[in-house]
Amino acid sequence: MEPVDPRLEPWKHPGSQPKTACTNCYCKKCCFHCQVCFITKALGISYGRKKRRQRRRPPQGSQTHQVSLSKQPTSQSRGDPTGPKE
């Protein structure tokens, strides 16, 4: 390896940047284009802001699952709660 100028920042070292720009393509060649492409495209890791998903609302006429659970009878405890008598 050839010596690198110590005054250069690490991201400006020769060979640290690919000669071509990154693309939005997800083919194998583009996924291994550079370290950033590999992390975002091949591994699927992105640290950007996540888009908030809209909650899917149930139709007006249907009941929610939570309401149907509250109408169920409570389970009866079996046996004496204080323990067996001997």
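Cβ coordinates come from backbone N, Cα and C, glycine included.
None of the noted substitutions appears here; every position holds its original residue.
Database features, via Swiss-Prot:
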- Cys22, His33, Cys34, Cys37: Zn(2+) 1 binding site (BINDING)
- Cys25, Cys27, Cys30: Zn(2+) 2 binding site (BINDING)
- Trp11 to Tyr: When added outside the cell, hardly reaches the cytosol. 60% loss of transactivation activity (MUTAGEN)
- Trp11 to Leu: Unable to insert into membranes upon acidification. 95% loss of transactivation activity (MUTAGEN)
- Arg52 to Lys: Decreases methylation by host PRMT6; almost abolishes methylation by host PRMT6; when associated with K-53 (MUTAGEN)
- Arg53 to Lys: Decreases methylation by host PRMT6; almost abolishes methylation by host PRMT6; when associated with K-52 (MUTAGEN)
Which number gives the other C-beta atoms within 10 angstroms of the C-beta of His33 (Zn(2+) 1 binding site), all protein chains shown included?
-> 18
Near Cys22 (Zn(2+) 1 binding site), meaning Cα within 10 Å, which of Cys30, Arg52, Arg53 (recorded positions)?
-> Cys30
Please compare the binding-site residues Cys27, Cys37 by how many other CB atoms fall within 10 Å of each one's CB, and tell me which has the fewest.
-> Cys27
Can you tell me how far the Cα of Cys30 (Zn(2+) 2 binding site) sits from the Cα of Cys37 (Zn(2+) 1 binding site), in Å?
-> 7
With Arg52 (mutagenesis position) as the reference Cα, tell me which of the binding-site residues Cys27, His33, Cys37 is the closest one.
-> Cys37
Using the Cβ centroid of Cys25, Cys27, Cys30 as the reference point for the Zn(2+) 2 site, which residues of the same chain not in that list have Cβ within 8 Å?
-> Thr23, Tyr26, Lys28, Lys29, Cys31, His33, Lys41
Give the distance between the Cα atoms of Cys27 (Zn(2+) 2 binding site) and His33 (Zn(2+) 1 binding site), rounded to the nearest whole Å.
-> 10
